[in-house]
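If you check Swiss-Prot, you get these features:
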BINDING   H313, I314, G315, V316, C317  heme binding site
MUTAGEN   H191 to A  Does not affect heme-binding
MUTAGEN   H274 to A  Does not affect heme-binding
MUTAGEN   H313 to A  Almost abolishes heme-binding
MUTAGEN   C317 to A  Almost abolishes heme-binding
Amino acid sequence: MTAPADTVHPAGQPDYVAQVATVPFRLGRPEELPGTLDELRAAVSARAGEAVRGLNRPGARTDLAALLAATERTRAALAPVGAGPVGDDPSESEANRDNDLAFGIVRTRGPVAELLVDAALAALAGILEVAVDRGSDLEDAAWQRFIGGFDALLGWLADPHSAPRPATVPGAGPAGPPVHQDALRRWVRGHHVFMVLAQGCALATACLRDSAARGDLPGAEASAAAAEALMRGCQGALLYAGDANREQYNEQIRPTLMPPVAPPKMSGLHWRDHEVLIKELAGSRDAWEWLSAQGSERPATFRAALAETYDSHIGVCGHFVGDQSPSLLAAQGSTRSAVGVIGQFRKIRLSALPEQPATQQGEPS
């Protein structure tokens, strides 16, 4: 499904976006997300609960077509939220704005957590539309994590004090022969999913930090479990967005990342939602160490999820451009490879997490 002909898009949005996705794709300002489990429950649990019930009504999980129909019915049943575009926003950098325009994302005024529920349903519908029509070449485990990320997000938002419970994910059939803009369609829609799950993971990490600071072990465990499932979903989103061969990448995707289509140096590093997630991760070490000291395995399993997400990103990048090609972000004349840049970020991000449970490092159990 693409945008209706009468839809008004922001000035500067590239023409290709509306050809491959339903836009505008509305998201709130991630800086306004709640920071505690109690705030989260008050802000969004009722709406998220409606979404969970809608996606799990009898028969909704029999196959992807049934899940798509349930998703669309659920979206239609929810009362509208949001009060139009944010407009001028002092918290938005020029690079943030460039990235939003490139993917048809419109920052919307209104209750940010409820907007996240709606964005999750919109992103899920976008993926299911393609899968019902075209199938998917994602391996089954990646597909389960990818779609399972939506269930984890909505389930946790509905009951923030409990770890999200997995739901049945119908499998996707193998992808059919390529059609026009197939790769670009997955690229744009996969990025919509990534931004939704990145907001969710940032939110879960913030709630983990607050719970740990208050000594709330059940709350910290629930938040950590949500963060792990959402990071696994982010991994699936990266693999889905990068499901293209090198020819498709060079012909359909790379031109959208470079002038004249894109501003110079546009990069996913400047996604507003990614920036907020990275900020939360950078400040989370004490919380993960506290949780580890309580004997929890969540810090180790989240660390593994984060590492594997970066490994998948490295794999996608290497598949597209090889392990020696310079990054689009590289300074003029630099020979630093794109794969090397991602690997360095992997090292930095993992340094925010304890390497193993504290009780295994000689601390009292």
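Any Cβ shown, glycine's included, is placed from N, Cα and C.
Sequence unchanged from the original; the noted substitutions are absent.
Feature annotations (Swiss-Prot) mapped to structure.
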residue: H191; record: mutagenesis position; Cβ neighbours (10 Å): 24
residue: H274; record: mutagenesis position; Cβ neighbours (10 Å): 21
residue: H313; record: mutagenesis position; Cβ neighbours (10 Å): 23
residue: I314; record: heme binding site; Cβ neighbours (10 Å): 20
residue: G315; record: heme binding site; Cβ neighbours (10 Å): 15
residue: V316; record: heme binding site; Cβ neighbours (10 Å): 20
residue: C317; record: mutagenesis position; Cβ neighbours (10 Å): 22
>> When you rank H191, H313, I314, G315, V316 by Cα distance to H274 (mutagenesis position), which of the recorded positions ends up on top as the closest?
In response: H191
> What is the interatomic distance between the Cα atoms of G315 (heme binding site) and H191 (mutagenesis position), given in whole Å?
Replying inline: 17
> Within 8 Å of the Cβ centre of H313, I314, G315, V316, C317, which other residues of the chain have their Cβ, at the recorded heme site?
Replying inline: L238, G242, Y310, D311, S312, G318, H319, V339, I342
> C-alpha of V316 (heme binding site) to C-alpha of H191 (mutagenesis position): distance in Å?
Replying inline: 14
> How many Å separate the Cα atoms of H313 (mutagenesis position) and H191 (mutagenesis position)?
Replying inline: 13
> Could you state the CA-to-CA distance between C317 (mutagenesis position) and H191 (mutagenesis position) to the nearest Å?
Replying inline: 15
